[in-house]
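**Student:** These came from Swiss-Prot, pasted as-is:
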type    : residues     : note
MUTAGEN : Tyr45 to Ala : Impairs interaction with CNOT7 and CNOT8
MUTAGEN : Phe55 to Ala : Impairs interaction with CNOT7 and CNOT8
MUTAGEN : Asp65 to Ala : Impairs interaction with CNOT7 and CNOT8
Amino acid sequence: MQLEIQVALNFIISYLYNKLPRRRVNIFGEELERLLKKKYEGHWYPEKPYKGSGFRCIHIGEKVDPVIEQASKESGLDIDDVRGNLPQDLSVWIDPFEVSYQIGEKGPVKVLYVDDNNENGCELDKEIKNSFNPEAQVFMPISDPASSVSSSPSPPFGHSAAVSPTFMPRSTQPLTFTTATFAATKFGSTKMKNSGRSNKVARTSPINLGLNVNDLLKQKAISSSMHSLYGLGLGSQQQPQQQQQPAQPPPPPPPPQQQQQQKTSALSPNAKEFIFPNMQGQGSSTNGMFPGDSPLNLSPLQYSNAFDVFAAYGGLNEKSFVDGLNFSLNNMQYSNQQFQPVMAN
């Protein structure tokens, strides 16, 4: 009896694995085994295998067998979840020396287990013998019941005492950790935690990105020079507005030393790096370096009241003057005129 019950149990719970909690499914199998053995006492006839077959049949459909309902209740599973994961209209016959099942009212009857020593066993072909549940990963057909060893948690019954159940029983030993092993796991999980710092990319720098520092300095010098030029254009646009205002008496001139300090402080720190290569002969031309229809609307530069940039910052041979320039100074032509200082507005 125990062998046939185990074959039927393995077939039923194979549909529940990986869909319901495994521990509860194992408890469900143990409770169902206990209830079936209790039900079949006095209704097991090895001399007449088909006697009482309808009583021993387990049916799961619109009406679920009371044994399945009781096992679900004892294991903590919802009966709707159990019925939803099992095939519709499933019937399992557990008879002496044979276990068979049928899915649907008109489905074919397939054999799960048959005793080869029985005289009717030779009539079954290989296709019927191998008609196991394809989803039963834990279901293993038992070929030789006499050679198997009983490992069932319940006591054996009768001549079918040798059985090897395939569902895992409840573990009696609790899972324990030491302080070191628990520290290496994720909190609330037995999986080892991974070091996330090793996977992070190190902070990059301009050297790691393949950029040249000299190129960055040149770009910075050019951008600052254009900023100074834009300030000069705004100053030229504000001149007509200042002319429209009524004339006011000029303030008294400051002392000469204070004038020199104001000119020095008002000079842009990047003015020494800004050079106009096409200034000669373009004092009043509007098609020169800065045409009148340009977005900046820069007027021609006025060279009155100017001072010498080279006198203030040294000659061309000094390194501080030529730093940041991206072209050769030997090919440039300079006029003898003085340069207009860049004044802050």
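In case you wondered, yes, glycine gets a Cβ from its N, Cα and C as well.
Original residues only: the substitutions mentioned are not part of this model.
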**Student:** Give the helix, strand or coil assignment DSSP yields for Phe55 (mutagenesis position).
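**Tutor:** It is helical.
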**Student:** Fewest other C-beta atoms within 10 angstroms of its own C-beta: which of the mutagenesis positions Tyr45, Phe55 fits that?
**Tutor:** Phe55
**Student:** Tell me, how many other CB atoms lie within 10 A of the CB of Asp65 (mutagenesis position), whichever protein chain they belong to?
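**Tutor:** Excluding its own Cβ, Asp65 (mutagenesis position) sees 19 Cβ atoms within 10 Å.
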**Student:** According to DSSP, which kind of secondary structure is Asp65 (mutagenesis position) found in, if we only use helix, strand and coil?
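**Tutor:** In three-state terms, Asp65 (mutagenesis position) counts as coil.
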